[in-house]
Amino acid sequence: MVAFTVDQMRSLMDKVTNVRNMSVIAHVDHGKSTLTDSLVQRAGIISAAKAGEARFTDTRKDEQERGITIKSTAISLYSEMSDEDVKEIKQKTDGNSFLINLIDSPGHVDFSSEVTAALRVTDGALVVVDTIEGVCVQTETVLRQALGERIKPVVVINKVDRALLELQVSKEDLYQTFARTVESVNVIVSTYADEVLGDVQVYPARGTVAFGSGLHGWAFTIRQFATRYAKKFGVDKAKMMDRLWGDSFFNPKTKKWTNKDTDAEGKPLERAFNMFILDPIFRLFTAIMNFKKDEIPVLLEKLEIVLKGDEKDLEGKALLKVVMRKFLPAADALLEMIVLHLPSPVTAQAYRAEQLYEGPADDANCIAIKNCDPKADLMLYVSKMVPTSDKGRFYAFGRVFAGTVKSGQKVRIQGPNYVPGKKDDLFIKAIQRVVLMMGRFVEPIDDCPAGNIIGLVGIDQFLLKTGTLTTSETAHNMKVMKFSVSPVVQVAVEVKNANDLPKLVEGLKRLSKSDPCVLTYMSESGEHIVAGTGELHLEICLQDLEHDHAGVPLKISPPVVAYRETVESESSQTALSKSPNKHNRIYLKAEPIDEEVSLAIENGIINPRDDFKARARIMADDYGWDVTDARKIWCFGPDGNGPNLVIDQTKAVQYLHEIKDSVVAAFQWATKEGPIFGEEMRSVRVNILDVTLHADAIHRGGGQIIPTMRRATYAGFLLADPKIQEPVFLVEIQCPEQAVGGIYSVLNKKRGQVVSEEQRPGTPLFTVKAYLPVNESFGFTGELRQATGGQAFPQMVFDHWSTLGSDPLDPTSKAGEIVLAARKRHGMKEEVPGWQEYYDKL
């Protein structure tokens, strides 16, 4: 345990080469918070007795009750390395003390937006995988997010104690399980990794994989064992590391290494990993768990483990825990892996800068980020807001990428829509103070140089969720984060007592600040809507709203799903609309956009902010668009970045450029609220074929053009075989074989489609993957548990939009029922207007 003061930390912050910013990511319940504990205990915050139970990073009451992590929390740890270890570090270092900023993030699918916020400010990730369950859907989602942010992974295979005690596996089986898990991680890594990163696959023989048990507080890497044996046998450590993994076998008779699993006489040899690493661990486990009093002291002496006074009287699991912790302390293995293999900010920002910064790659600010320069202009990205103990105020939590942030410093606070040279979304204010985030506590400090993670007080009222702080007037923003989930489940919230309304409004503002992925808005009919990514996420948000942010009793409507409106074919005739003064006409047609193009727009591969020539090139080469069309994209909608497009296909129209702004504004409006039931449009492409305009500018202003364009868009849309799309979850369910039948019956009842079912080799568990419409997912978890006797655990994550085949204009069809219910709820006329209503005759 290190006694560790703020001053020591502050001095380490200046040696940026010795800082490591990393996050812990994993599937839900694979043991992130538990592993984090053994690290925190090493840095001197939890007592050793509590590690494994305290879950120090789960700061909220509901996190401790539910046993899940909901918000990501940050902690700074201090670690000292021996000189020979420091020599092995491939990057520049200075001295042997290291500062590790660790962020524990939630594993539950519904909170993956929290994970994104954590990943943005870190350079490395500790991926935790359960030995028995292996790589699950969420491990893959989060790992994909990390690699997309150019973050280097290292892996911990956790819960090895379960494999030994519950499943009683043999050594070779355990080795095969490990090897399979490492392989499935590497498959994901090689699929999604960025070339810039080089080879970021994980190799046990290089020490980038650790094995252990968070609950018992022990872990090891192959490097640690190689170091032990290298000293004992006087061999080279690097050679030893290679031999302790994979197909290498040691023949004790001839004292020779071979890569065949039999010796000359055909007797089977034992794999080196099993013989040198697993054997001592298995022996300890068997001796202690079978209460062999005489064998234990002999083993302990061989392994140089000394028990103190009252520890000698322990037996069974309690003794096992103490012994394993002394033999292989988890913190040593993990800290060594983090310090040796994860990049320092200096190394990482060199290759992450261009991806973090919106402006050109050669301007002063981008170069300062690349060099992680503490003397340059300040560049700080706020990735989220953390509620303080005093109600309604927030710390801004983020990372300094360049420059130094000081208490009392005046900074430019740039929101996500800021454009250099304009005044929108910009505040110039002073930071009241700079604090260090330590899990449940904060420590004030004076200033903080580039490369570190930090909390700021006093700027929360100027930022919604994220933003860039800078002192340079020419600086562009840091790029906005891409969330892999979208808010698709909504509820309407009302107050029970009308006097509390102002508190609700204030509470909704605070809620949308504190959670990066929640949407709050007011609908046409005056309801307050809260949208979240799934049932659990919404439940937590509403609980926060009721108890913390608003603090008043609320009435909550049953959840509703967000739909999208789309078209299936090209408009059957050209839609024409005249302006209110009859002097201007717009002719257009609507047609569908391919799903892959819509996805590319939603995932930011095709970006409205890109150079139009480069964008046209991509669309022509990868998606088969006509280059002239791709160059003439006027805008994306809704909100300027959605998957709907306006294409200018007119020939030689006078004054056309003058109405472009009005057309764009009208299109944003039309795509935000479609004609069928006021939901957003998706995958609709509008081709403007011809425009007739009045010669006098005064007769073709916004007031004439905007309503015309909107009517024309609606008419074209309704003529093009309109359909509605519903959101679909990908569900992954892990369960024992006898429960599979129960899962199928529940899925069939809820319009689910099973995609795959496979057994995990070496375990009795089955993994079922299925598509489940979000609309049907409410109460799914409960029904599933009932049908399978509590043996199945579903994980749901938004996967795609699926088009409903039936006709939304026919009130008797499935789609028509949904439309009718929504129109009633929104207070619109019950029948959908026909295209004639928006179409004008010549």
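Cβ atoms are placed via backbone N, Cα and C, with glycine included.
What Swiss-Prot lists as GTP binding site is 26-33, 158-161, 213-215. Annotation note: Ala26 (GTP binding site) sits in a strand segment as assigned by DSSP.
The domain 'tr-type G' annotation in Swiss-Prot covers 17-346.
Among the sequence features in Swiss-Prot, the mutagenesis site Arg180 to Gly is noted as follows: Causes resistance to fusidic acid and reduces sensitivity to sordarin.
Listed in sequence order, the residues of the same chain lying 6 or more apart from Val187 (mutagenesis position) and placing their CB within less than 8 Å of its CB: none are present. According to Swiss-Prot, the mutagenesis experiment Val187 to Phe carries the following note: Causes resistance to fusidic acid and reduces sensitivity to sordarin.
Under the heading of mutagenesis, Swiss-Prot lists Gln490 to Glu and annotates it as follows: Reduces sensitivity to sordarin. Around Gln490 (mutagenesis position), a 10 Å sphere centred on its CB holds 21 further CB atoms from the protein chains shown. In the three-state DSSP scheme, Gln490 (mutagenesis position) falls into the strand class.
Tyr521 (mutagenesis position) is surrounded by 12 other CB atoms, counting those within 10 A of its CB over all protein chains shown. Swiss-Prot gives this note for the published mutagenesis Tyr521 to Asp, Asn or Ser: Reduces sensitivity to fusidic acid and sordarin.
Counting only same-chain residues at least 6 apart in sequence, those with a Cβ under 8 Å from the Cβ of Ile529 (mutagenesis position) are Gln490, Val491, Ala492, Val493, Leu519, Thr520, Tyr521, Met522, Ser523. A strand conformation is recorded for Ile529 (mutagenesis position) in the three-state DSSP classification. For the mutagenesis experiment Ile529 to Thr, the note given by Swiss-Prot reads: Reduces sensitivity to sordarin.
Under mutagenesis, Swiss-Prot gives Pro559 to Leu or Arg with this note: Causes resistance to fusidic acid and sordarin. In three-state terms derived from DSSP, Pro559 (mutagenesis position) belongs to neither a helical nor a strand segment and is classed as coil.
Here Swiss-Prot describes Ala562 to Pro as a published mutagenesis experiment; the accompanying note says: Reduces sensitivity to fusidic acid and causes resistance to sordarin. Long-range Cβ proximity for Ala562 (mutagenesis position), meaning a same-chain Cβ under 8 A and a gap of 6 or more residues, is found for Pro487, Val488, Val489, Gln490, Ala531, Glu679, Glu680, Pro727.
Looking at Swiss-Prot, you'll find the mutagenesis Pro580 to His noted as follows: Causes impaired ribosomal translocation with an increased rate of -1 programmed ribosomal frameshift read-through during translation. The Cβ of Pro580 (mutagenesis position) has Gly703, Gln704, Pro707, Thr708 as same-chain neighbours under 8 Å, each 6 or more residues away in sequence.
Counting only same-chain residues six or more apart in sequence, the Cβ atoms lying under 8 angstroms from the Cβ of His694 (mutagenesis position) belong to Asn581, His583, Asn584, Arg700. In the three-state DSSP scheme, His694 (mutagenesis position) is classed as coil. Annotation of the mutagenesis experiment His694 to Ala in Swiss-Prot: Abolished ability to promote translation elongation.
Of all the Cβ atoms in the protein chains shown, 8 others lie within 10 Å of the Cβ of Asp696 (mutagenesis position). Record note (Swiss-Prot) on the mutagenesis of Asp696 to Ala: Leads to conditional growth defects, sensitivity to translation inhibitors, and decreased translation.
Annotation of the published mutagenesis His699 to Asp, Glu, Leu, Met or Ile in Swiss-Prot: Prevents post-translational modification of this residue to diphthamide. Results in a functional protein that is resistant to diphtheria toxin and sordarin; the original residue is retained in the structure shown. Secondary structure at His699 (mutagenesis position), as computed by DSSP, is helix.
Recorded in Swiss-Prot as a mutagenesis result, Pro727 to Ser carries the remark: Causes resistance to sordarin. Pro727 (mutagenesis position): 21 other CB atoms within 10 A of its CB, across all protein chains. Secondary structure from DSSP puts Pro727 (mutagenesis position) in a beta strand.
For the mutagenesis result Val774 to Phe, the note given in Swiss-Prot is Causes resistance to sordarin. Val774 (mutagenesis position) carries a helical DSSP state (H, G or I).
Cβ packing within 10 Å was compared across the binding-site residues Ala26, Val160, and the lowest neighbour count falls to Val160.
Put simply, Val774 is the one of the mutagenesis positions Asp696, His699, Val774 whose Cα lies nearest to the Cα of Ser213 (GTP binding site). Taking Cα separation as the measure, Asp696 (mutagenesis position) is nearest to Pro559 of the recorded positions Asn158, Val160, Pro559. On the 0 to 100 pLDDT scale, the model's mean across the domain 'tr-type G' (17-346) is 75. DSSP classifies Val187 (mutagenesis position) as helix under the three-state reduction. On the backbone, the CA of Val774 (mutagenesis position) and the CA of Ala26 (GTP binding site) stand 24 Å apart. The most densely surrounded of the recorded positions Leu215, Val774 is Val774 (count of other Cβ atoms within 10 A of its Cβ).
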